[in-house]
Amino acid sequence: MTTQDVIVNDQNDQKQCSNDVIFRSRLPDIYIPNHLPLHDYIFENISEFAAKPCLINGPTGEVYTYADVHVTSRKLAAGLHNLGVKQHDVVMILLPNSPEVVLTFLAASFIGAITTSANPFFTPAEISKQAKASAAKLIVTQSRYVDKIKNLQNDGVLIVTTDSDAIPENCLRFSELTQSEEPRVDSIPEKISPEDVVALPFSSGTTGLPKGVMLTHKGLVTSVAQQVDGENPNLYFNRDDVILCVLPMFHIYALNSIMLCSLRVGATILIMPKFEITLLLEQIQRCKVTVAMVVPPIVLAIAKSPETEKYDLSSVRMVKSGAAPLGKELEDAISAKFPNAKLGQGYGMTEAGPVLAMSLGFAKEPFPVKSGACGTVVRNAEMKILDPDTGDSLPRNKPGEICIRGNQIMKGYLNDPLATASTIDKDGWLHTGDVGFIDDDDELFIVDRLKELIKYKGFQVAPAELESLLIGHPEINDVAVVAMKEEDAGEVPVAFVVRSKDSNISEDEIKQFVSKQVVFYKRINKVFFTDSIPKAPSGKILRKDLRARLANGLMN
């Protein structure tokens with residue numbers, strides 16, 4: 001529903017009134033126990049499913065029950081504490097997807113510590129920068145990555161490796177820490193405040209330098225509850241579900257919407273360390289995956305792969321995509337591959353914890369939804385759309401900057417009050433930098449990012465719109481559209497295109513394909529053919545890398 005709220009701000013003893021158009025979920029608000037520490041909330045109902053499979057290690061087939069995960073994470077918490085990791089200390093996870101990611105995150109939470117996760121394929125300099133910025137005291141990793149971080153030992157950073165074989169010199173063995181006396185963990189932490197930070201992901205840096213995002217116990221409890229709690233949860237997971245986790249767990253989407261949401265409801269998580277299309281399809285068939293949480297590059301690979309015809313994918317009842325909008329053509333293609341699945345999207349950003357909106361088609365009692373929509377605002381939260389030029393809130397069907405307010409958003413950026421103040425205003429609204437609108441049925445549609453909009457002679461051109469058209473062409477495997485400087489127009493849209501296998505589609509053919517479907521100022525000016533589109537682990541296109549190619553004359 002939408003309400004016209006009169007908001008009164010007291011500034012210098014002068015009251016000022018303004019009408020804000022605020023959007024809320026079509027689902028009713030629910031009670032959220034966000035006074036609890038995250039681990040207590042996650043395991044609140046564990047007695048009901050302690051013997052049930054919790055984690056399946058895809059490569060090995062090893063299964064951990066909920067009781068195994070609970071006990072082992074508590075023992076690991078005691079082991080970390082014995083090494084000197086205290087409340088508010090930071091533990092870095094430098095691992096591919098594995099059960100140890102789950103165990104380490106929960107163990108840190110138990111002792112009031114904070115986890116920051118980094119991509120193990122980062123360069124040594126990138127890892128070092130994050131470790132130092134977060135003041136990491138201990139790093140959990142695999143032996144093959146130790147060379148990247150061993151210089152940090154000079155600063156007193158401890159390194160724990162998860163390998164079962166021989167470990168590098170001066171490193172500790174993960175398995176030894178999990179054999180510590182488990183009951184001692186109860187007396188370890190001081191009282192954990194709901195406002196204490198529990199996770200410190202670093203934002204993708206697609207519009208600036210990476211910054212530590214402080215997510216609290218209260219924030220993550222709220223975010224998980226907004227998704228999976230209540231009589232009619234927005235994201236209906238159940239204890240019989242097998243949830244696919246192929247998205248990187250060092251990204252907040254997998255950490256929250258897959259790992260934490262699954263643990264809360266007692267579902268089984270199938271953990272896969274990397275995406276490989278044939279292996280993915282084999283595991284879906286073998287483990288009878290019911291929920292596939294994906295991002296557009298994976299959707300694209302599945303939709304365009306002939307391998308899918310060889311496997312039984314009928315167990316999948318839900319396919320949820322996030323990180324970037326899907327076009328209708330891609331939605332239709334993936335629906336054909338998963339005939340029994342509901343397909344929908346969610347919308348989030350790290351700073352929002354991360355979920356702002358989610359398809360109500362995923363609810364236990366689903367609502368009708370439209371193709372291309374990114375869902376409706378989550379319950380127990382508020383959303384508004386602002387005019388980027390005037391700052392006024394906008395009514396339905398008017399595109400503007402998306403803003404969100406609620407207990408789930410970040411506490412702020414680590415050691416960066418200026419960046420925090422420019423993102424969260426004095427009234428608690430988080431400004432996303434994304435452009436979208438809410439229609440007559442409360443559904444959110446993303447237009448693009450403010451800074452990614454192309455300005456052609458004053459006209460705004462949204463890259464996502466053109467990408468959606470282009471990806472529907474059968475001879476195009478992947479695409480990204482960015483702005484290129486042009487003296488007359490200011491900026492013109494250009495496309496980086498990955499041809500489909502055996503395709504020889506030309507630049508002129510692509511231009512004509514688009515020109516027939518858009519107004520004159522949205523026409524593609526140039527096409528550059530490339531082997532791949534650079535993307536962040538979250539699936540978002542790294543447009544700044546493509547703009548750098550243009551600036552350096554390295555288009556092809």
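Cβ atoms here come from the backbone N, Cα and C positions, even for glycine.
What Swiss-Prot says about this protein:
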BINDING   Ser203, Ser204, Gly205, Thr206, Thr207, Lys211, Gln345, Gly346, Thr350, Asp434, Arg449, Lys540  ATP binding site
MUTAGEN   Lys211 to Ser  Drastically reduces the activity
BINDING   Tyr253, Ser257, Ala323, Gln345, Gly346, Thr350, Met358, Lys451, Lys455  (E)-4-coumaroyl-AMP binding site
BINDING   Lys274, Lys457, Gly458  CoA binding site
MUTAGEN   Met293 to Ala or Pro  Affects the substrate specificity
MUTAGEN   Lys320 to Leu or Ala  Affects the substrate specificity
MUTAGEN   Glu401 to Gln  Slighlty reduces the substrate specificity
MUTAGEN   Cys403 to Ala  Significantly reduces the substrate specificity
MUTAGEN   Arg449 to Gln  Drastically reduces the activity
MUTAGEN   Lys457 to Ser  Drastically reduces the activity
MUTAGEN   Lys540 to Asn  Abolishes the activity
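Overlay of Swiss-Prot feature records on the structure.
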residue: Lys211; record: mutagenesis position; DSSP (3 states): coil
residue: Tyr253; record: (E)-4-coumaroyl-AMP binding site; DSSP (3 states): helix
residue: Lys274; record: CoA binding site; DSSP (3 states): coil
residue: Met293; record: mutagenesis position; DSSP (3 states): strand
residue: Lys320; record: mutagenesis position; DSSP (3 states): strand
residue: Gln345; record: ATP binding site; DSSP (3 states): strand
residue: Thr350; record: ATP binding site; DSSP (3 states): helix
residue: Arg449; record: mutagenesis position; DSSP (3 states): strand
residue: Lys455; record: (E)-4-coumaroyl-AMP binding site; DSSP (3 states): strand
### Task
For Cys403 (mutagenesis position), just count the other CB atoms lying within 10 A of its CB, please.
24
### Query
About how far apart, in whole Å, are the alpha carbons (Cα) of Lys457 (mutagenesis position) and Ser203 (ATP binding site)?
32
## Note on the structure
In all the protein chains shown, the tally of other Cβ atoms within 10 Å of the Cβ of Ser203 (ATP binding site) is 21
### Query
Given the recorded positions Ser203, Lys211, Lys274, Cys403, Arg449, which lie within 10 A of Gly346 ((E)-4-coumaroyl-AMP binding site) by CA-CA distance?
none
### Task
Round to a whole number and give the Cα-to-Cα distance in Å for the pair Tyr253 ((E)-4-coumaroyl-AMP binding site) and Lys320 (mutagenesis position).
11
### Message
Just to be sure I understand: of Ser203, Lys211, Met358, Glu401, which recorded positions have a C-alpha no more than 10 angstroms from the C-alpha of Arg449 (mutagenesis position)?
### Response
Glu401
### Query
Where does Lys540 (mutagenesis position) sit in DSSP terms: helix, strand, or coil?
coil
### Query
How many other Cβ atoms are found within 10 Å of the Cβ atom of Tyr253 ((E)-4-coumaroyl-AMP binding site), counting all protein chains shown?
27
### Message
Cα-Cα, whole number of Å: Lys274 (CoA binding site) versus Ser203 (ATP binding site)?
### Response
21
### Task
Round to a whole number and give the Cα-to-Cα distance in Å for the pair Lys455 ((E)-4-coumaroyl-AMP binding site) and Thr350 (ATP binding site).
27
